[in-house]
Amino acid sequence: MAATVGDGSGTEEACRNMESKEEFVKVRKKDLERLTTEVMQIRDFLPRILNGELLESFQKLKMVEKNLERKEQELEQLIMDREHFKARLETAQADSGREKKEKLALRQQLNEAKQQLLQQAEYCTQMGAVTCTLLWGVSSSEEVVKTILGGDKALKFFNITGQTMESFVKSLDGDVKEVDSDENQFVFALAGIVTNVAAIACGREFLVNSSRVLLDTMLQLLGDLKPGQCTKLKVLMLMSLYNVSINSKGLKYITESPGFIPLLWWLLSDPDAEVCLHTLRLIQSVVLEPDVFSKVASELQSSLPLQRILAMSKSRNSHLQSAAQELLEDLRALDCNV
């Protein structure tokens, strides 16, 4: 037993010696001092280095946080703007849809109004054509003409007549309207009424004194219409001017109109025999009135389309031939070098 205990005590002591060896390291004093110095330096410098880096990192973090906060605010503002513009877009789309519906409704109303206006215009044209055709027929009576001129609407009627004929000619624009259309008949009837009124002395006097605008309009329209265009209207206007020329004041007024003589030559170039016939008769009125002829003789003789008139004097149309021959005889009588 004693031997056994003694062995155990020796083992424990050996262990303690081993533990003591592990706790200590044998270092030279010089190395220890150097190590101690370095440790002291590290202990002094490390906080400074760490503090500087930490401060820099902290500042960067602050900047990042500020930037992040600004970006968040900008994002929030963008979201608000988006919602605002989205609301405006929805409102605009709603307004646009409503306006489209309103425009569609207005367009339909406009189309309906145009259709109604067209129907009314057609009705008025038909009514005007019928009424004026009837009036044209009865205006060949002197009593009827006196009744027309005796009313307070005569001047207005002739003003409207001139405006209607002018509008009609402007609307042609090279197009050929149907000869039998209500519009044509309406305008022709108006021109026919003027012709019949001018065929009566009191009618000529009224037109010369009170309705010179109508005379100016007819002269203008005769120049506006192209050769061969709307010949019936040309003939009626020429007949009206011829009737007016029977009145001395009427003839004087017509011949003093700017461009009157060139207009006559222009009308003589028309291919329609009726237009040429009534132009010759109007020229003859000028030639047979000494006071008027003396004022236009020089211009008339210098520009007279003699060859055209000579050709008409040989026309197969007996009326045109006769009128041309009579004019040539009148010109020879006046020593016009014909």
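Placement of Cβ uses the backbone N, Cα and C atoms for every residue, glycine included.
Here the original residues are kept at every noted site.
Annotated features, as they stand in Swiss-Prot:
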MUTAGEN   R204 to T  Abolishes interaction with BRCA2 and location to double-strand breaks in chromosomes
To see if you understand the setup: which same-chain residues, six or more apart in sequence, place their Cβ under 8 Å from that of R204 (mutagenesis position)?
A198, N243, V244, I246, N247, G250
Would you mind pulling the DSSP three-state label for R204 (mutagenesis position)?
helix
